[in-house]
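Visitor: Pulled these from Swiss-Prot:
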- HIS99, HIS102, ASP104, HIS408: Zn(2+) 2 binding site (BINDING)
- HIS124, HIS167, HIS218: Zn(2+) 1 binding site (BINDING)
- HIS99 to Ala: Loss of zinc binding to site 2 and loss of zinc transfer to AztC; when associated with A-102, A-104 and A-408 (MUTAGEN)
- HIS102 to Ala: Loss of zinc binding to site 2 and loss of zinc transfer to AztC; when associated with A-99, A-104 and A-408 (MUTAGEN)
- ASP104 to Ala: Loss of zinc binding to site 2 and loss of zinc transfer to AztC; when associated with A-99, A-102 and A-408 (MUTAGEN)
- HIS124 to Ala: Loss of zinc binding to site 1 and no effect on zinc transfer to AztC; when associated with A-167 and A-218 (MUTAGEN)
- HIS167 to Ala: Loss of zinc binding to site 1 and no effect on zinc transfer to AztC; when associated with A-124 and A-218 (MUTAGEN)
- HIS218 to Ala: Loss of zinc binding to site 1 and no effect on zinc transfer to AztC; when associated with A-124 and A-167 (MUTAGEN)
- HIS408 to Ala: Loss of zinc binding to site 2 and loss of zinc transfer to AztC; when associated with A-99, A-102 and A-104 (MUTAGEN)
Amino acid sequence: MLRHLAGASALALTLAGAGFAQDHDHDHEDVTLYRVFVGDHEKGQVTAFDLAEPDHRWTFPTTGQVKLYSVAGGAVVAAVQSDADTVQFIRSGISFHDHGDHRDIEVGDPAAIDASLTGPRPFHLVEHDGKVVLNYDQGGYAEILDGHALAEGKAEPGRFPQARAHHGFVAPLGGNWLSTVASDEKVEGDASVPRLGLQAFDAEGNPAGNLATCTGIHGEAFSGAYLAAGCKEGVLTVKAGANGSEYKLLPYPADLPQGVTTGTLLGSTGIQVFLGNYGPDGLVVIDPVDEPHYRYIKLPFRRVDFALDPAKPSTGYVLTEDGSLHRIDLLKAEIVASAKVTEPYSMDGHWNDPRPRIAMAGDEIVVTDPNAGLVRRIATEDLSERGTVPVEGKPYNIAVTGGSGVTH
């Protein structure tokens with residue numbers, strides 16, 4: 001049974017609606033605003049625009065190609081540039097202040113934050129419990145930022161040491177830090193360092209528990225009380241317990257396709273459930289508590305990108321290589337609607353070839369279309385196209401900030 005999380009209804013009300021709306025009252029204005037940030041595939045550049053008024057746009061130079069993350073409650077967009085050994089930050093120009101029965105919204109122009117991070121191949125970014133954590137795959141450490149300070153333009157990281165550099169992640173949970181752990185096995189050339197599993201540490205990097213086996217650990221997400229990570233054997237779940245981190249491995253069941261694993265996970269904010277990839281043409285809905293832990297969704301074509309809808313926690317979307325966007329019902333674990341939204345983009349070729357990416361913006365899904373030089377606006381209601389926004393170059397990775405609030 002999927003567990004609903006407190007605050008889901010409020011979240012849905014907060015995020016519902018798209019574009020920009022105002023409702024005048026004697027004392028306040030209700031404002032809904034979404035701002036879209038798009039990274040170019042070929043040149044170091046991020047383009048930002050307001051969804052309902054795309055002529056309100058800004059351009060930010062970057063060192064290299066970016067992966068974009070909305071962090072610090074949407075006040076900041078992190079631009080992770082793995083190949084350029086750099087992480088830059090952009091203040092989104094949108095911030096929220098919670099007042100219990102409502103939240104205030106402040107809107108201004110986006111602006112680059114002067115401070116940036118540099119280090120050997122930053123890759124996975126994890127945000128949880130007010131912390132933003134970046135793993136340096138070739139550095140043997142992670143850097144930890146305070147989300148509130150980052151929203152104020154301060155990037156002053158602390159460092160979490162790892163025993164060996166590897167492609168992994170670090171995340172806070174309870175009073176400890178969870179870190180992937182690599183083997184000390186010698187590797188040749190560009191071969192990846194084997195990853196053994198997940199372990200709890202204190203802030204100085206001292207072990208605070210035993211290693212939980214999760215061979216080839218990759219991908220992480222939070223939902224409710226749990227963190228989940230993909231493994232060769234199954235999906236490892238972790239929650240904070242009275243005596244430290246509590247681990248449970250959910251083995252892949254025999255009735256799932258064999259020879260493939262989960263390596264990318266998304267966590268719902270309104271119900272305690274995860275959506276993960278399962279091979280190139282499948283998804284799994286994962287319940288960390290109740291059986292069946294896995295429910296498999298076969299896709300008609302290979303997956304290009306997928307996302308969860310924060311306003312409708314039981315809903316997800318997946319784009320497949322034929323150019324179709326599919327709505328996923330997580331409660332039923334099935335595709336409930338589909339529509340063609342782009343030309344086909346084959347998954348053959350390099351993993352980083354220019355292909356569409358999707359993100360949620362209230363009652364719209366925004367889809368980058370690199371070959372067309374567009375961001376497409378797709379209605380969640382019926383998957384119809386509401387409009388397109390031209391973006392110079394090859395629009396690729398995407399992040400959205402914003403929502404609804406009150407101005408006084």
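Note: Cβ is positioned from N, Cα and C throughout, glycine not excepted.
Substituted residues are absent from this model; it holds the original ones throughout.
As the structure is a computational prediction, the values presented were derived from the model and not from experiment.
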Visitor: Between HIS124 (mutagenesis position) and HIS218 (mutagenesis position), find the distance joining the two CA atoms and give it rounded to the nearest Å.
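Guide: With the alpha carbons as reference points, the distance is 10 Å.
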Visitor: Can you name every residue in this chain, apart from HIS124, HIS167, HIS218, with its Cβ inside 8 Å of the center of the Cβ atoms of the recorded Zn(2+) 1 site?
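Guide: Here the nearby residues are PHE123, ASN135, ASP137, GLY168, PHE169, THR180, ARG195, ILE217, GLY219.
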Visitor: Minimum Cβ neighbour count within 10 Å among the mutagenesis positions HIS124, HIS167, HIS218: which residue?
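Guide: The mutagenesis positions HIS124, HIS167, HIS218 were compared, and HIS167 has the fewest Cβ atoms within 10 Å.
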Visitor: Near the Cβ of ASP104 (mutagenesis position), how many other Cβ atoms are there if near means within 10 Å?
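Guide: I get 15 for this one.
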Visitor: Rounded to a whole number, how many Å is the Cα of HIS218 (mutagenesis position) away from the Cα of ASP104 (mutagenesis position)?
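Guide: Cα-Cα, rounded: 37 Å.
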Visitor: Can you give me the Cα-Cα distance between HIS167 (mutagenesis position) and ASP104 (mutagenesis position) in Å, rounded to a whole number?
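Guide: Between the alpha carbons of HIS167 (mutagenesis position) and ASP104 (mutagenesis position) there are 39 Å.
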